[in-house]
Structure formats: structure tokens, C-alpha cells
Amino acid sequence: MTEASEINLSDIKGPIDVNTPITNHRTALIQNYSTKPKLTYQTVFGVNGPLVIVHNVKFPMFNEIVKITLPNGQIRMGQVLESSKNKAVVQVFEGTTGVDAKFTTCEFTGDIFRSPVSLDMLGRIFNGSGKPIDKGPPVLPEDYLDINGQPINPFNRIYPEEMIQTGISAIDVMNSIARGQKIPIFSAAGLPHNEIAAQIVRQGGLVQLPGRNNETVNFAIVFAAMGVNMETARFFKQDFEECGSMDNVCLFLNLANDPTIERIITPRIALTAAEFFAYHCGKHVLVVLTDMSSYAEALREISAAREEVPGRRGFPGYMYTDLATIYERAGRVKGREGSITQIPILTMPNNDITHPIPDLTGYITEGQIYIDKQLHKRLIYPPIDVLPSLSRLMKSAVGEGMTREDHSDLSNQLYACYAMGKDVQAMKAVVGVEALSPDDLLYLEFLAKFEKNFIAQGRYENRTIVESLNIGWELLRIFPREMLKRIPETLLEKYYKRKKQ
């Protein structure tokens, strides 16, 4: 086999297959290591937080990448946030510690931030800037892609219709996730959102139905951590290794002791890799982003350093638009085999769902999975509260041919009974058990069994969709048939067969 070092790119002549790796790599080299003259300045005017202000710059361009060389020779990367006639405001991804206004030099490259991508990135661990930190060799890039991605034409989007089976009943039956959907996990500090996300990653796959051709899928996972502690990063890495999926996982880790400003580019680099796996390699990619609250706080820090007019709780007014540039990169595209499904995790400050971060996230994404503190206190795992949880694409991913014909009606009836049980429980605290009617007592019984048998399950318990639906019917048999108003008579005839006492 010919060594890569022996290949002279200038010796390749004649027609070239554009799909060969050597051609892709040659194109990437020409594109990124151009010999255009670059401009270097030693005119740093000042440093403000994560920002460096450079004066007397000729034609600075918005989003242009800047190489900043410190007096000790260390090189850091930055990006132009604001440009005027002869001034540029540069955000430094690795932080501004050690930047000397007199001796620091800035090289304006004239290009945007492009991330090297390759199929070899699977099974590797990178820092928040996309550099390997697993003591492995550098990745040989197949291409260099803009980290901001390319906007998908809405006409070319495919509506998500294939349900992902997570093995968790509270999600599969009540809040079904479709392939290509973006659905966040709303949690709070101290709740097991990491364990739930790891279980979804471990057990996630297409619905396996008896009598149907259940093909194996080309699956990959991209995990991006922003501002997490070492314990969280180690938990996910260990979980991926134990379940044997580490070869299909690409990890990007920005830890709590890493520069805050780096959190701005970490999710974008991760999604650029995911888009390459999905749209160029035909893989079905699941992207887990944690913690989006840390990302939003980094955004607020930059906004404060630029002295912009703050919005609610000090967050910038453009945070909605900025979050949308991340969340909207999920989906499916016509003519491409792969898909991107996003599960962002965000911890709500003070468990407040009206906080700007979960509030704006809920506007953009297609539903949410809500982790409840009260269920967690009662040792129910996973503590998913099905009432505020929602999946807006569930209606197109369930039903006959996809899951089972009773799925939608069964879910509606379980919702109604659980909500009624909650109302009766609140009323019982006021008037006492003696004042409750026989129907109210049935709702209380259903409430207890629903949380114990349906919501609660083991961390490694993988229920099929059929098993979860059957558990739902077992619970509804608590009620007489005439009380189940939301299920058609034909389905009751088929599935409601009450055992004789």
C-alpha cells in the first residue's frame, strides 16, 4: 500500500473521480492552506473580558477568523464580532488571559471558521474547539466545512414520520420522538437528566414490529458538552464504552474549567460533524447537547462585554435567533439518506420554566420532555412528568403501520385519566377521603399505579412499544368500560378485555 507521504498531489493528472478520498483531501488542502498574503497587526488597543479590540485594521470582515499570537508564542483563535472602517472587535475562543496589548500580534486570515471533518472522528474525543484530547493521532480531514452550516431549503425538508423507540414508556407512548425531530429535556440541578439522555442513546432505534422487515440502521451519536464538570463527562464516556457504542460516538467536551467563550463554538462544531455524518455519509445521527444553559450564559457574557442593551434577565435580545441557528440544524433532507435528531438538555435556573432559556427553547423546538423534582423525591425513575411534556410531531409518527392503531387514542385516554387523578389528589387534601365518590377513588388508584408501573422502570429496562401499550391497557382496565370516553368502541372491543374477578 502506498504511503500517504509518498503521494505528490501535483503529479495527479487526467480525469479524477471527485468522490475519492485523495481528491477530497486535495480540495480541502487547496481551500484552507491558500498562499494568499495575510495581514498581521500589532495594534491591539485593549482587552475587555473575552474580547480584543484591534485598531488601524484594513477592511476587517464580519465573522473573519483571526490568529492571535501571544508574547510567549502561544497561538489562539478568534472571530471578528464587529467591524467598522478601521476597527475590529475580536472574540477569543481560548480566553484573553495573557494577552498583552503592546506585544500581541493579530493575523486576519480573510476566511470564516471551517471545521475539519472526517468519518475517522467517530470513536474520538475532542475539546470544545475541535482538537483531539484522547492522545490519538490528528484526524486526516476529508473536508473543511463552515461551522455555521448551510440553511436547509424548507421545500427540501422531509417531514419526520419514523418513530424512534427509546424503550422508555413515558416517552414512547405519551411523547413519541420522530427521527429528525428536535426535542429538549427540561431539567433542574440534581435531577437525573444525564441518566435519561444516556438511556435514550443506549436504547434508541427504529420501532421493531413483528412481521415487518426491521432493517439495521447506520447509527451514529454526536455528544457535545458545554460547561459540564468532569464527573458528567466521565459518566457519558463510561456509559458509551460499557454499552459498546463508543466506536459510533464523537465527543466534544468543553468542561467547567475551560474558557467560557469556547462554549459558543462547541455546539456548532459538533453539529457540523453531525451534518457531515448525516448528509455526506448517510448515517442517522443523534445529537445530545448539554448544557444549553451554560451556552446561553456564555452568550450573555459576550453581550455584556460588548455593552449591548440587555433583554430579559440580562440575556441579549438576539438570543432567540442565536438558539434557532443551533436547533434548526436538525431534520431530514430530500435526496439524502441520513437524518439529524437533536436532544438538547438544559437545566432551568431555580426550576423556573418561564426563564428566558427554556421559554425561548420551547418556542423553537418541537416539544419538550419535562423532568419533575417531586417524582424524583419519591424515587421514581425516570421522573418524567407527562402533563407538561409534549411532542408536536407525535401525531405523524404513530398509528397503524408505524406503531399500533390504538396508540393515539390510548395516549389521549391515559393523559385524561392521569390529569383527573391529579385533580382528585388535590381535592382529597382539602376535603378528605370520606368525601370522595367511588369514581374519584378509581382515579386515585389509577394515579398510583400509573406512576408505579408505567412511568417507573429500570435504568437498563428496554420496553418495546407493544409492551408499553399493553401496560397502558392494563391500567385502563381499572375503570369500567363506559368511563373510557376517548377510545372508539372498535378499539375497546379489541383490546379492553377485563379479567373476571
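Using the three backbone atoms N, Cα and C, a Cβ is placed for every residue, glycine included.
All protein chains included, D172 (mutagenesis position) registers 25 other Cβ atoms within 10 Å of its own Cβ. As a published mutagenesis entry, D172 to N appears in Swiss-Prot alongside the note: In eb30; reduces self-fertility at 25 degrees Celsius which is almost abolished at 18 degrees Celsius.
Sequence-distant neighbours of P382 (mutagenesis position) (same chain, six or more apart, CB under 8 Å from its CB) are I168, A170, P192, E195, I196, Q199, I371, I455, Q457, listed in sequence order. DSSP gives P382 (mutagenesis position) a coil state; it is part of no helix or strand. Annotation of the mutagenesis experiment P382 to S in Swiss-Prot: In eb29; reduces self-fertility at 25 degrees Celsius which is almost abolished at 18 degrees Celsius.
Residues annotated as ATP binding site in Swiss-Prot, with similarity to another entry given as evidence: R392. For the recorded site, R392 (ATP binding site), the DSSP three-state label reads coil. Its Cβ placed at the centre, R392 (ATP binding site) has 14 other Cβ atoms within 10 Å.
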### Query
Just the number: how many Å between the Cα atoms of R392 (ATP binding site) and D172 (mutagenesis position)?
13
